[in-house]
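*Asks:* Structure incoming, see below.
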Amino acid sequence: MPSHPKRFQINAKNYFLTYPQCSLSKEESLSQLQALNTPINKKFIKICRELHEDGQPHLHVLIQFEGKYCCQNQRFFDLVSPTRSAHFHPNIQRAKSSSDVKTYIDKDGDTLVWGEFQVDGRSARGGCQTSNDAAAEALNASSKEEALQIIREKIPEKYLFQFHNLNSNLDRIFDKTPEPWLPPFHVSSFTNVPDEMRQWAENYFGKSSAARPERPISIIIEGDSRTGKTMWARSLGPHNYLSGHLDLNSRVYSNKVEYNVIDDVTPQYLKLKHWKELIGAQRDWQTNCKYGKPVQIKGGIPSIVLCNPGEGASYKVFLDKEENTPLKNWTFHNAKFVFLNSPLYQSSTQSS
């Protein structure tokens, strides 16, 4: 009795299609694949156009569905040329590892993507070696975001259950020193700087780093708005700029600068945070970042504290309160006070 030919049927969430000698563009192919009528929603399509050694183009395609799609028509994924009478029939396979297929069709780089890649359990198969390979690939990524995406696709268990540690570790691995700020005005354009401020700057910036004291003196400058104190403070050299609050995260705070500028940070807030560490130029201390691990601060650099007069803003008014007498005595040993009565410049173009 003759045997019946085996009926074509593939039941899978992930399909791997190969179109040999297919001259269609990636864009035309994607449009036709998106238009296919299926009972299961499509979630992700990735197309790679590759040239054979003989110059003939072919396409690799990964299609991911929301659930399992049962394909019983081997011509279902055929593509049609819009300009001539030609059909392109693919080799159809169930993608056992969507991550492996995605990596494979990425190899030539000429790709087109629609939707969001869906991670599945088989994407992380292979045990320790696969995990190590994925970790190495993540370390070689060009950015934290790219590294996280690699881990999400290839080691989803670690992404799900160890995200907090991953996020913190990748922040350190891909840490970039903040770009140096370029002042719009040179320090020499400030022609009305009080002698106390000028002398403080010369005593610190006029020396090499080796000749500076272990814990240099800071300076607290109080003055009205638009007197130029911020621009002057920021024009002296490489610095950290802390405005309104303290953000000592490594993405914005650098251990490679010469001083800190603390601008419009209320004295009550600074007292609760790191008054003595910052104003006292203390070395090698830690700060706890919200939702992150403690950050090690190298320290040993002075701070220029800028404030306005009046209750709530003035450091003098704050320290003159009886309950702050011990802190006042400490601060007088670690910082100079300067009170501005006029702008630091002559031109009306500079203000802060």
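Backbone N, Cα and C define each Cβ position, glycine as well.
Not measured: the values here are computed from a predicted model.
The annotation domain 'CRESS-DNA virus Rep endonuclease' is assigned in Swiss-Prot to 9-117. Look at Swiss-Prot and you will find E50, H58, H60, D108 tagged as divalent metal cation binding site, backed by sequence analysis. K144 to A appears in Swiss-Prot as a published mutagenesis result, with the remark: 58% loss of interaction with RBR. 33% loss of oligomerization. E145 to A appears in Swiss-Prot as a mutagenesis experiment; the accompanying note says: 14% loss of interaction with RBR. No effect on oligomerization. In Swiss-Prot, a published mutagenesis experiment is listed as E146 to A, annotated No effect on the interaction with RBR. No effect on oligomerization. Mutagenesis annotation in Swiss-Prot: A147 to Y, described as 54% loss of interaction with RBR. Almost complete loss of oligomerization; the structure shown retains the original residue. According to Swiss-Prot, the mutagenesis experiment L148 to I carries the annotation: 32% loss of interaction with RBR. Almost no effect on oligomerization. Under its mutagenesis entries, Swiss-Prot includes L148 to M with the note: No loss of interaction with RBR. No effect on oligomerization. Here Swiss-Prot describes L148 to G as a published mutagenesis experiment; the accompanying note says: 64% loss of interaction with RBR. 25% loss of oligomerization. Quoting Swiss-Prot on the mutagenesis of L148 to V: 69% loss of interaction with RBR. 25% loss of oligomerization. Feature annotation from Swiss-Prot assigns ATP binding site to G223, D224, S225, R226, T227, G228, K229, T230; the stated evidence is sequence analysis.
For the listed features, I'd like the structural context: burial, neighbours, distances.
*Replies:* Helix, strand and coil counts under DSSP for the domain 'CRESS-DNA virus Rep endonuclease' (9-117) come to 18 helix, 48 strand, 43 coil.
Sequence-distant contacts (6 or more apart, same chain, Cβ under 8 Å) of E50 (divalent metal cation binding site) comprise P57, H58, L59, H60, D108, D110.
DSSP gives K144 (mutagenesis position) a helix state. For K144 (mutagenesis position), the count of additional Cβ atoms within 10 Å of its Cβ stands at 20 [all protein chains shown].
Cβ neighbour count for E145 (mutagenesis position): 11 (other Cβ atoms within 10 Å of its Cβ, all protein chains included).
Residue environment of E146 (mutagenesis position) contains 14 other Cβ atoms, counted within 10 Å of its Cβ in all protein chains.
All protein chains shown were included, and the count of other CB atoms within 10 Å of the CB of A147 (mutagenesis position) stands at 21.
Long-range Cβ neighbours of L148 (mutagenesis position) (same chain, at least 6 residues apart, Cβ-Cβ under 8 Å): A138, Y159, L166, N167, L170.
A 10 Å cutoff on Cβ-Cβ distances gives R226 (ATP binding site) a total of 12 other Cβ atoms nearby, all chains included.
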*Asks:* Could you find out if DSSP has K229 (ATP binding site) as helix, strand or coil?
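*Replies:* The residue in question, K229 (ATP binding site), is helix (DSSP, three-state).
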*Asks:* Measuring Cα to Cα, how many Å separate G223 (ATP binding site) from A147 (mutagenesis position)?
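*Replies:* Rounded to a whole number, the Cα-Cα distance is 47 Å.
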*Asks:* Using all protein chains in view, find how many other C-beta atoms are within 10 Å of the C-beta of K229 (ATP binding site).
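*Replies:* I get 28 for this one.
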